[in-house]
Amino acid sequence: MAAPSAGSWSTFQHKELMAADRGRRILGVCGMHPHHQETLKKNRVVLAKQLLLSELLEHLLEKDIITLEMRELIQAKVGSFSQNVELLNLLPKRGPQAFDAFCEALRETKQGHLEDMLLTTLSGLQHVLPPLSCDYDLSLPFPVCESCPLYKKLRLSTDTVEHSLDNKDGPVCLQVKPCTPEFYQTHFQLAYRLQSRPRGLALVLSNVHFTGEKELEFRSGGDVDHSTLVTLFKLLGYDVHVLCDQTAQEMQEKLQNFAQLPAHRVTDSCIVALLSHGVEGAIYGVDGKLLQLQEVFQLFDNANCPSLQNKPKMFFIQACRGDETDRGVDQQDGKNHAGSPGCEESDAGKEKLPKMRLPTRSDMICGYACLKGTAAMRNTKRGSWYIEALAQVFSERACDMHVADMLVKVNALIKDREGYAPGTEFHRCKEMSEYCSTLCRHLYLFPGHPPT
């Protein structure tokens, strides 16, 4: 099945909506949702009078909602009212994430009363729109978990909105900052070799449409994750292979075929991303049958994949590892890489050196969207929380940070994120990502080096 293009994911998500409502609800690739545009319009005068821009603009600049040129254009206006009007003119053109980022910036600059005003207006607007067909809920921008049963999902309120901590506009707007020659020269000797062109092969396996007795629901927003990762890995210099909607047996067979590709011999690393429903230790095929993750890792270990021996192998798993929704807890007030320890040595047999041996599994790092026993959260419009955070951090920090440290930053973003869906079990829900590693050196991706 061909991957949906980044420019068509929005149309794909909304094709089942009622015809009378279609014009208002379909998103442009880099356009603001009509609900959000109308919310800003209805509060335009109050915002123009009350916005405090000095710190707010810096937050929006940091989130890539505005550019340096836009900030200068705004500040060139005479008077705070005119400056506020200029910002309000720009915001609707700054992508589907601009509204959420604006609300977050209001909160961060102690203008939460304006955020509350916007969210109240937004909730009222959504009540006015015609209800969706009972068979489809593809337009609802609320968080759902990766193991949420279909009957439960259909009961969710149509006026739910999720705050996003992601600051990008999606795959079309992703840009990876290049590594500088100076950084490469000071770090490459202690890191894994990553110089090949391409850097390696990457596989993105995305299951979205499910059949079988399990009655697993359509992974709305899964196509966004798919497009995001394909774009990200290409920008990082990988040759990307795509698989969509595979049964458990097909996943096993095609992962094995991928692991045995001759190109691994002449490239320096490998990436495997698995996006599906799941349980602890396994992911679902579209037929409702499970593929054990240990079987996946085994396909790429030193015994079964000699072409990748001593080369870093990255795995990213976007799937539930249980069905418990993390409700979170209230926060209380307050707030080397080691060398080998050596091995036992015998005085006998010094004449003949033994062949170097490797542990069966090494040089792997695996990022999980959630902890054991818990559900992974996915926004039905913007995709999974984890993939959003992964794309944000890797695009911004691959230039000067190794993969393990980047995954720590991903953890921090996920930790701070909170579901916003009043009236549902997902309101104020939490998620915590994690990673495990058998890497033996720092893994820098060195994007853009050496220059072509």
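Any Cβ shown, glycine's included, is placed from N, Cα and C.
Listed in Swiss-Prot:
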type     : residues      : note
DOMAIN   : 32-121        : domain 'CARD'
MUTAGEN  : Leu57 to Phe  : Loss of interaction with CRADD
MUTAGEN  : Gly95 to Arg  : Loss of interaction with CRADD
MUTAGEN  : Phe99 to Ala  : Loss of interaction with CRADD
MUTAGEN  : Asp100 to Ala : No effect on interaction with CRADD. Loss of interaction with CRADD; when associated A-104
MUTAGEN  : Glu104 to Ala : No effect on interaction with CRADD. Loss of interaction with CRADD; when associated A-100
ACT_SITE : His277        : active site
MUTAGEN  : Cys320 to Ser : Loss of function
ACT_SITE : Cys320        : active site
MUTAGEN  : Ala369 to Thr : Loss of function
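Checked against His277 (active site) by C-alpha proximity, the mutagenesis positions Leu57, Glu104, Cys320, Ala369 yield Cys320 as the nearest. Computed over the domain 'CARD' (32-121), the whole-number mean pLDDT of the model equals 91. Of the mutagenesis positions Leu57, Cys320, Ala369, Ala369 has the largest number of other Cβ atoms within 10 Å of its own Cβ. In the three-state DSSP classification, Ala369 (mutagenesis position) falls within coil.
Look at the Cβ of each of the mutagenesis positions Asp100, Glu104 and count the other Cβ atoms within 10 Å; the largest number goes with Asp100.
Close to Ala369 (mutagenesis position), meaning Cα to Cα within 10 A, are the following mutagenesis positions out of Phe99, Asp100, Cys320: Cys320.
Nearest to Glu104 (mutagenesis position) in space, judged by Cα atoms and limited to the mutagenesis positions Leu57, Gly95, Cys320, is Leu57. The two recorded residues Phe99 (mutagenesis position) and Leu57 (mutagenesis position) have their Cα atoms spaced 14 Å from each other. In this structure, the CA atom of Cys320 (mutagenesis position) is 25 Å away from the CA atom of Asp100 (mutagenesis position). According to DSSP, the domain 'CARD' (32-121) comprises 69 helix, 0 strand, 21 coil. On a Cα basis, Asp100 (mutagenesis position) lies 15 Å away from Leu57 (mutagenesis position).
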